[in-house]
Amino acid sequence: MRIRRRDEKENQEYKKGLWTVEEDNILMDYVLNHGTGQWNRIVRKTGLKRCGKSCRLRWMNYLSPNVNKGNFTEQEEDLIIRLHKLLGNRWSLIAKRVPGRTDNQVKNYWNTHLSKKLVGDYSSAVKTTGEDDDSPPSLFITAATPSSCHHQQENIYENIAKSFNGVVSASYEDKPKQELAQKDVLMATTNDPSHYYGNNALWVHDDDFELSSLVMMNFASGDVEYCL
């Protein structure tokens, strides 16, 4: 009972809050003379009104000459980010792999800088991707899909010809299918995609007329769909 009351009395006498320069000097002198460990003896040996845990953390996180108090470098930031992906918020394990940094330093730097930086980079990447998706395609070529080409191949040229102004229409009825597939390719220039007719449309810029004969033969036969 007496021991418990004595411990409670000592706990009530412990000082909390910011450390003073005088307290730091007392702690450093003790560690230099007696080494680390047995932190609870500091109160009895020096009269310092700090608990053993507070003394240990003060030494490890601030007073130790092994602690790097400078700004974090880009290499350290990259290392912490990669370690955090593997270990999560296990700051002690991360700090052991970052020389000169304590777990408290790493945790504080992550919460105040790196986490916000990563969120900002992700938002910028999403915004850039969204802007790119909104831009119209420079070349759009479609033909009847394989599932519909059987029903639409007979009138594909007539439908395309009706959907554009100033387009030269190929007379499908007067020519054999093989001749149409090899020679009659219908192209129209327009900047307005609203002139599309269903899935059977050809939209290119004025400078993009050089298409290979093989591509155009496939387009005429309705076997493939091109969207570049």
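From the backbone N, Cα and C atoms, a Cβ is placed for every residue, glycine too.
In the predicted model, the domain 'HTH myb-type 1' (11-63) shows an average pLDDT of 89. As annotated by Swiss-Prot, domain 'HTH myb-type 1' applies to 11-63.
The domain 'HTH myb-type 2' feature in Swiss-Prot is assigned to 64-118; the stated evidence is sequence analysis.
Record note (Swiss-Prot) on the mutagenesis of G100 to R: In gl1-65; few trichomes on leaf margins, cauline leaves, and stems. DSSP classifies G100 (mutagenesis position) as coil under the three-state reduction. The number of other CB atoms found within 10 A of the CB of G100 (mutagenesis position), across every protein chain shown, is 13.
Per Swiss-Prot, natural variant C149 to R is noted as: In strain: cv. Aa-0, cv. An-1, cv. Bur-0, cv. Can-0, cv. Es-0, cv. Gr-1, cv. Hi-0, cv. Ita-0, cv. Kas-1, cv. Ms-0, cv. Mt-0, cv. Nd-0, cv. No-0, cv. Oy-0, cv. RLD, cv. Tsu-0, cv. Wassilewskija and cv. Yo-0.
Quoted from Swiss-Prot, the note on natural variant P176 to R is: In strain: cv. Di-0 and cv. Landsberg erecta.
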(request) Work out, from DSSP, the number of helix, strand and coil residues along the domain 'HTH myb-type 1' (11-63). (result) 35 helix, 0 strand, 18 coil
